[in-house]
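Worksheet: the structure to be examined is printed underneath.
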Amino acid sequence: MGDVEKGKKVFVQKCAQCHTVENGGKHKVGPNLWGLFGRKTGQAPGFSYTDANKSKGIVWBEZTLMEYLENPKKYIPGTKMIFAGIKKKGERADLIAYLKSATS
C-alpha cells in the first residue's frame, strides 16, 4: 500500500485540476470522486460520462485503479479523461492510498 501524504501531493499536482474528492463536492471537468471505491465505472450521480465509461462495467478498487491510472485511454478506450497516466507504480500506489482515505 502507498503513502497517503505522498499521494495527496500527486493528487494536487495531477488530478485536482479536474476532480474533487469531498462528500458533496462539485463535478469539474471530471467527476467528484467521493465514494469511488466499490462503485462501477460511469456511475457518479450527475456526471455526464461517455458510453465507454458507462459500459466498461468494472468496479473501482486498488487493482482496477492501479491498471487504469497507468494508461486511462488504453484501459477504457473512448474515455474523455485527457490524462496520459502515471507510469511509476509507486506513485500510483501513493495516489490510490490517498484516494482511499479521502473519498470514503
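The count begins at 1 with the first shown residue.
Each residue, glycine too, has its Cβ placed from N, Cα and C.
None of the listed substitutions appears in this model.
Now, the feature entries from Swiss-Prot:
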type	residues	note
BINDING	C15, C18, H19, M81	heme c binding site
VARIANT	E5 to D	In isoform iso-2
(message) Measuring Cα to Cα, how far is C18 (heme c binding site) from E5 (variant position) in Å?
(response) 20
(request) Could you measure the widest C-alpha to C-alpha distance across C15, C18, H19, M81, the residues recorded as binding heme c, and give it to a whole number of angstrom? (result) 11
(request) Around the recorded heme c site, report the further residues of that chain (criterion: Cβ within 8 Å of the mean position of the Cβ atoms of C15, C18, H19, M81; site residues excluded), sequence-ordered. (result) K14, A16, Q17, K28, V29, G30, L33, F83
(message) I'd like to know which of these binding-site residues, C15, C18, is least surrounded, judged by other CB atoms within 10 A.
(response) C18
(message) As a test of the contact definition, list every same-chain residue at least 6 positions from H19 (heme c binding site) whose Cβ is closer than 8 Å to its Cβ.
(response) F11, K28, G30, P31, N32, L33
(message) Among all protein chains shown, how many Cβ atoms are found within 10 Å of the Cβ of E5 (variant position), not counting that one?
(response) 11
(request) For C15 (heme c binding site) and E5 (variant position), determine the Cα separation and express it in whole Å. (result) 15
(message) Excluding near sequence neighbours, so keeping only residues 6 or more apart in the same chain, what lies with its CB under 8 A of M81 (heme c binding site)?
(response) C18, G30, P72, K73
